[in-house]
Amino acid sequence: MSAAPGLLRQELSCPLCLQLFDAPVTAECGHSFCRACLIRVAGEPAADGTVACPCCQAPTRPQALSTNLQLSRLVEGLAQVPQGHCEEHLDPLSIYCEQDRTLVCGVCASLGSHRGHRLLPAAEAQARLKTQLPQQKMQLQEACMRKEKTVAVLEHQLVEVEETVRQFRGAVGEQLGKMRMFLAALESSLDREAERVRGDAGVALRRELSSLNSYLEQLRQMEKVLEEVADKPQTEFLMKFCLVTSRLQKILSESPPPARLDIQLPVISDDFKFQVWKKMFRALMPALEELTFDPSSAHPSLVVSSSGRRVECSDQKAPPAGEDTRQFDKAVAVVAQQLLSQGEHYWEVEVGDKPRWALGVMAADASRRGRLHAVPSQGLWLLGLRDGKILEAHVEAKEPRALRTPERPPARIGLYLSFADGVLAFYDASNPDVLTPIFSFHERLPGPVYPIFDVCWHDKGKNAQPLLLVGPEQEQA
């Protein structure tokens, strides 16, 4: 105590309330507090019952801490010293030590441990330190503002996490629900098919069984007749033998052929599981978009049907395009009336045996005038067919990327767009049960887009086939 008598009160004061300890407790990290102060400042405990130490943030359990009896006895002894007096010399604390930043008495200042330190009368020190209060208050306010911003950010992130988890669970539940529905429907369909096969096979087998039993009965009857003839006298034997053998040969020649049953059920193998997966993949696609062509955007050579789901290039000379910037004036193309801006979308286009076409999406603010530079940086994401056999992806390059040439060009194209995932995928949708991947763009779209359909020039009748938008009731060409 004699080494630093003025510091004893500070050491026995709670860092939270700045008063002498009241029922002091010492956390696992070594810091001590009034029990009530620790519970008040720490707030609600975590799931494991711990709170963060206000001084070092180490976890501690305030309810499990016992009162520090040594600190309590020291506090009780110090409390007997009059307020504002030296604990060692009991003289008034009238001098401020700048070096140790504490109040001391005259004896400590002149003879004790603070001798030779920078000392000020208490009144002068009070006046000088008061001038520092505004700056310290400002620092405190700035620190509070920074922490409040941090708290706001964390609270916002917490809300975002909750929303993200909610959306994730919803999406998982929705997709797995669709899978369960698909598999249940498939199981029911296969069960009905198995029941049909069993019924058909049962009818055929029972019919065959009845026929064979009837034939077998005839053979047994002939066996009895032969036994009876064997015992007949010579004349009667010879007369009946010829009749019996003739009848027997006729019966033998009428023997029914063996039954041939064609039981056709799927073989449960890895290929079966793969085929089921491919069918389920198609079933999980979003509902088919009911798109229609926008006649106001169509090149003058294009003819859009009244239903808005069929477009073809006319071989008649077309008038020049007008001044409407929504209309294509060079590219023989048209966009859909529907603007897509968020979520998931899936649509299909019947291309048939058309030898040249291009499909995809176009940025809403992309220019439709002049020759189109079909690359993503210009707001166009396209896949097309050239010369009736070469599929091309219009990527960011001087020339389109030629894809693997299919044995048979797709007659129907499926397009899947996900704004959240940044995916535009193209599929061969010719098989009504299976989608076969062709190509995918993987990038976040900069904004809303229109589905675009490049019909291409009719090429003197060689490319006159129309494009059809597939809907709930597909329009026939």
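A Cβ is built for glycine as well, from the same backbone N, Cα and C atoms used for every other residue.
Note that the structure is predicted; figures quoted are calculated from it, not measured.
Annotation source Swiss-Prot lists Zn(2+) 2 binding site at Cys29, His31, Cys53, Cys56. Swiss-Prot lists Cys86, His89, Cys105, Cys108 with the feature Zn(2+) 3 binding site. According to Swiss-Prot, the feature Zn(2+) 4 binding site maps to Cys97, Asp100, His114, His117. Positions annotated as domain 'B30.2/SPRY' by Swiss-Prot, on the basis of sequence analysis: 271-475. Quoted from Swiss-Prot for the published mutagenesis Cys14 to Ala: Does not affect homooligomerization. Among the mutagenesis results in Swiss-Prot, Cys17 to Ala has the note: Does not affect homooligomerization. The residue drawn here is the original one. For the published mutagenesis Cys29 to Ala, Swiss-Prot gives the following note: Does not affect homooligomerization. According to Swiss-Prot, the mutagenesis experiment Gln57 to Arg carries this note: Enhances ubiquitination activity. Enhances ubiquitination activity; when associated with E-207. Abolishes ubiquitination activity; when associated with R-74. Here the residue is the original one, while Swiss-Prot reports the published mutagenesis Leu74 to Arg with the comment Abolishes ubiquitination activity; when associated with R-57. Where Swiss-Prot documents Gly106 to Arg as a mutagenesis experiment, the accompanying text is: Impairs binding to phosphatidylserine liposomes. Under its mutagenesis annotations, Swiss-Prot gives Ser110 to Arg the following note: Impairs binding to phosphatidylserine liposomes. Quoted from Swiss-Prot, the note attached to the mutagenesis of Arg207 to Glu states: Enhances ubiquitination activity; when associated with E-57. Swiss-Prot lists Cys242 to Ala among its mutagenesis entries, and the accompanying note reads: Dominant-negative mutant that abolishes homooligomerization and function in membrane repair.
Known features from Swiss-Prot, placed on the structure.
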residue	record	CB count, 10 Å
Cys14	mutagenesis position	19
Cys29	mutagenesis position	12
His31	Zn(2+) 2 binding site	16
Cys53	Zn(2+) 2 binding site	20
Cys97	Zn(2+) 4 binding site	21
Asp100	Zn(2+) 4 binding site	16
Gly106	mutagenesis position	16
Cys108	Zn(2+) 3 binding site	26
His117	Zn(2+) 4 binding site	14
Arg207	mutagenesis position	11
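When Cβ neighbours within 10 Å are tallied across all protein chains shown, the highest count among the mutagenesis positions Gln57, Ser110 belongs to Ser110.
Across the binding-site residues listed here (His89, His114), the residue whose Cβ sits among the most other Cβ atoms within 10 Å is His114. According to DSSP, Cys97 (Zn(2+) 4 binding site) is assigned to a strand segment. Cβ crowding, taken as the number of other Cβ atoms within 10 Å, peaks at Cys86 among the recorded positions Cys17, Cys56, Leu74, Cys86, Cys242. Of all the recorded positions in the list Ser110, His114, Cys242, the shortest Cα-Cα distance to Cys29 (mutagenesis position) is found for His114. If you compare Cα positions, His114 (Zn(2+) 4 binding site) sits closest to Cys108 out of the recorded positions Cys108, Arg207, Cys242. Taking the mean position of the Cβ atoms of Cys29, His31, Cys53, Cys56 as the Zn(2+) 2 site, the remaining residues of that chain whose Cβ falls within 8 Å of it are Ala27, Glu28, Gly30, Pro54, Cys55, Gln57, Ala58, Thr60. Across the structure, His117 (Zn(2+) 4 binding site) and Ser110 (mutagenesis position) place their CA atoms 10 angstrom apart.
If you take the Cα of Cys105 (Zn(2+) 3 binding site) and the Cα of Cys97 (Zn(2+) 4 binding site), they are about 10 angstrom apart, rounded to a whole number. Mean model confidence of the domain 'B30.2/SPRY' (271-475) amounts to 90 (pLDDT, 0 to 100 scale).
Residue density at Cys105 (Zn(2+) 3 binding site): 23 other Cβ atoms are found within 10 A of its Cβ, drawing on all protein chains shown. Annotation note: Leu74 (mutagenesis position) sits in a helical segment as assigned by DSSP.
Ranked by Cα separation from Cys108 (Zn(2+) 3 binding site), the recorded positions Cys53, Cys56, Leu74, Cys97, Asp100 are led by Cys97. With Arg207 (mutagenesis position) as the anchor, the candidate binding-site residues are His31, Cys53, His89, Asp100, and the one with the nearest CA is Cys53. Between the alpha carbons (Cα) of Gln57 (mutagenesis position) and His31 (Zn(2+) 2 binding site) lies a span of roughly 11 Å. Cys14 (mutagenesis position) sits 10 Å from His31 (Zn(2+) 2 binding site), taking the CA atoms of both as reference points.
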